[in-house]
Amino acid sequence: MVSSQRPVPNKIQKQQYLSISPSNSVLKDDVELEFSDVFGPLPEEANDIAYDEPAVVYSRSHSLVGPCSLDSHSLKLTKLTLLETEDSIDLVECLEGESLKENDDFSGNDDSDNEKALEGDLVKVSGVVGIDDFEVMKVVGKGAFGKVYQVRKKETSEIYAMKVMRKDHIMEKNHAEYMKAERDILTKIDHPFIVQLKYSFQTKYRLYLVLDFINGGHLFFQLYHQGLFREDLARVYTAEIVSAVSHLHEKGIMHRDLKPENILMDTDGHVMLTDFGLAKEFEENTRSNSMCGTTEYMAPEIVRGKGHDKAADWWSVGILLYEMLTGKPPFLGSKGKIQQKIVKDKIKLPQFLSNEAHAILKGLLQKEPERRLGSGLSGAEEIKQHKWFKGINWKKLEAREVMPSFKPEVSGRQCIANFDKCWTDMSVLDSPASSPSSDPKANPFTNFTYVRPPPSFLHQSTTTL
């Protein structure tokens, strides 16, 4: 869990925050803003509620408020590689001449191979990408089950993000199905505003997801520094988010954890949706009964535990839009109070917003899901045709031809300036991991390995000669 020691804006910084607001009237009663007033409560422990799936209730992360500057950024690196060992320090200095072997899914039928894998020997599988193919550079994030690293693929020098998750922690939390679903869902997605999975594999102790490295920072990070977004900028960001969520729904996937921390920005300023740890595949006219998400962005039907469908994502999009336009979510307080407000309280819309912004927020933030914008037969088209999006050319937008007016400072593919120094200064050495069950049949992560096909296979066209 992220430490609760957060940099709190002082009075001068608060005044700077207020000065960029389009109207002083909306904030005149909030001159002495506290950090939690702007971004919601500090992290709390998730409570466990009995549902048909393990309850996963996140609190907001406040880890992206203090990046290193571009001027002081240094790319002086120690050559490191990834190593899986019985002692389970999986990131160690690479010793010259040392040979590493790769352990792919130990789910084969050969008992001798399974025994070797369980004894700590790593079995090399020809043509499959594994830990020995990557050189670690920096820590760029941390989650419930492990860390996220900036890595370089040795063969091509391409830069990626590698999400490393400890199996023992996953099993302790009973989250194996979530992790498998994340991997499976990522293999089915191909969209200009969604981070792509490039490779996945596993070793005895850990799971590995290798994804696009997006280094423009988080939407949350830019929102913190700008205070709030102008409507024209928020419109482009929201349109890109709507496009991404619409693609997921067309694929039969709910994201279920849409929030600024899960929306990255690329070097051109486009949004990139990430983190599918709570995503779920669904069938039309069916509901999920799990209690999951991040409290501030949960739809009322999730809080009530009455079952939810893809309409819950559109509520979260509405909360995101509200936060972009006003600087903070509509409901603040302790986790319990926020949940009560989500179910009972009306949302107050600031007067400085346009009538069109009021209309789309009211549509997305309907407490009854069947009345919510995007829940009708036309789905996302209902949102895309809303008058607030008048002027958005959706074909050009999805071709990445509509450029946001803000472009983050990025000095190159390796730049980590938009990541918090609390991560990038962190040691790349990981903590020990307990050994999983010695029974190969108990491994729930079979068929985890994946290599994304080249674009020519994903978008293959036939040519007549």
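Placement of Cβ uses the backbone N, Cα and C atoms for every residue, glycine included.
In Swiss-Prot, a published mutagenesis experiment is listed as CYS94 to Arg, annotated Binding to RBR1 substantially diminished.
In the predicted model, the domain 'Protein kinase' (134-389) shows an average pLDDT of 92. Residues or ranges marked as domain 'Protein kinase' by Swiss-Prot on the basis of sequence analysis: 134-389.
The secondary structure of ALA144 (ATP binding site), as reduced to three states from DSSP, is coil rather than helix or strand. As annotated by Swiss-Prot, ATP binding site applies to VAL140, GLY141, LYS142, GLY143, ALA144, PHE145, GLY146, LYS147, VAL148, LYS163, with the evidence given as sequence analysis.
Counting only residues at least six positions away in the same chain, the Cβ atoms of GLY143, GLY146, VAL148, TYR208, LEU209, VAL210, LEU211 sit under 8 Å from the Cβ of LYS163 (mutagenesis position). Per Swiss-Prot, mutagenesis LYS163 to Arg is noted as: Activity substantially diminished.
Taken from Swiss-Prot, the feature active site, proton acceptor applies to ASP257, supported by sequence analysis. Counting Cβ atoms from all protein chains shown, ASP257 (active site, proton acceptor) has 21 others lying within 10 Å of its own Cβ.
Annotation source Swiss-Prot lists domain 'AGC-kinase C-terminal' at 390-460.
According to Swiss-Prot, the mutagenesis experiment THR449 to Asp carries the annotation: Phosphomimetic. No impact MRF1 phosphorylation activity.
According to Swiss-Prot, the mutagenesis experiment THR449 to Ala carries the annotation: Abrogation of the phosphorylation. Reduced MRF1 phosphorylation activity.
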Fewest other C-beta atoms within 10 angstroms, as judged across VAL140, ALA144, VAL148, which are the binding-site residues: ALA144
LYS142 (ATP binding site), number of other Cβ atoms within 10 Å: 16
GLY146 (ATP binding site) CB neighbourhood, other CB atoms within 10 A: 23
Integer Å distance between the CA atoms belonging to ALA144 (ATP binding site) and ASP257 (active site, proton acceptor): 15
